[in-house]
Amino acid sequence: MITLDHVTKQYKSSARPALDDINVKIDKGEFVFLIGPSGSGKSTFMRLLLAAETPTSGDVRVSKFHVNKLRGRHVPKLRQVIGCVFQDFRLLQQKTVYDNVAFALEVIGKRTDAINRVVPEVLETVGLSGKANRLPDELSGGEQQRVAIARAFVNRPLVLLADEPTGNLDPETSRDIMDLLERINRTGTTVLMATHDHHIVDSMRQRVVELSLGRLVRDEQRGVYGMDR
């Protein structure tokens with residue numbers, strides 16, 4: 001599903017590689033935590049999967065896509081199979097909950113009848129059926145993140161990338177969001193989540209991939225946040 005094969009990413013502005021000879025394989029349907037301190041390479045790792053960056057050397061593959069060889073019109077095709085959730089929600093403030101989710105399908109050319117069928121289904125999945133006509137500023141932070149997750153999941157992506165999705169949320173709301181991501185994962189979607197939240201990582205005991213200074217320092221099944229925890 002996801003393979004990084006001897007991947008190095010060197011930025012001209014830095015003496016140290018952002019990623020240094022990374023070898024990782026993530027299978028279909030896995031739930032993986034990507035951890036490490038700020039500057040460890042987590043964001044670069046995710047940007048490579050989206051073809052937002054190209055590796056200096058090595059190969060990046062997502063499903064059938066040889067990511068670092070994609071050009072032009074093929075990049076949007078890759079991004080149709082990857083959903084993204086961010087810490088800051090990134091909702092369209094002038095659009096309703098329904099329209100925020102529908103927009104993700106409109107931009108890839110889905111027919112109106114398909115949109116009208118699928119959007120209510122995904123709003124039901126994330127527990128927002130009763131708030132389809134609300135604007136983002138009428139929602140709590142947890143509800144806004146549910147909209148962001150619905151938007152990322154509405155096209156039934158093969159992979160869901162979640163970059164600190166609970167970073168702005170209180171512990172109880174964070175747990176609700178993690179329950180939702182687990183439910184999505186059980187549908188067969190591969191979930192890769194970058195986080196600094198050791199409580200979430202320690203409680204869920206999923207696979208943990210840890211980066212430090214651009215190097216892969218740990219890849220552990222049923223891992224916890226720290227080696228000594």
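Using N, Cα and C of the backbone, Cβ positions are placed for all residues, glycine too.
So, quick note: what you're seeing has the original residues, none of the substitutions.
Annotation source Swiss-Prot lists ATP binding site at GLY36, PRO37, SER38, GLY39, SER40, GLY41, LYS42, SER43, citing a curator's inference. Its Cβ placed at the centre, SER43 (ATP binding site) has 17 other Cβ atoms within 10 Å. Taken residue by residue with DSSP, SER43 (ATP binding site) is part of a helix.
The average pLDDT computed over the domain 'ABC transporter' (2-227) stands at 96. Annotation comment: Swiss-Prot describes 2-227 as domain 'ABC transporter', evidence class sequence analysis.
Annotation of the mutagenesis experiment LYS42 to Arg in Swiss-Prot: Does not bind ATP. Does not affect dimerization.
In this structure, CYS84 (mutagenesis position) is part of a beta strand by DSSP. According to Swiss-Prot, the mutagenesis experiment CYS84 to Ala carries the annotation: Does not affect ATPase activity.
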The one of GLY39, SER40, LYS42 whose CB sees the fewest other CB atoms within 10 Å, among these recorded positions: GLY39
Alpha-carbon spacing, SER38 (ATP binding site) to CYS84 (mutagenesis position), which is rounded to whole Å: 20
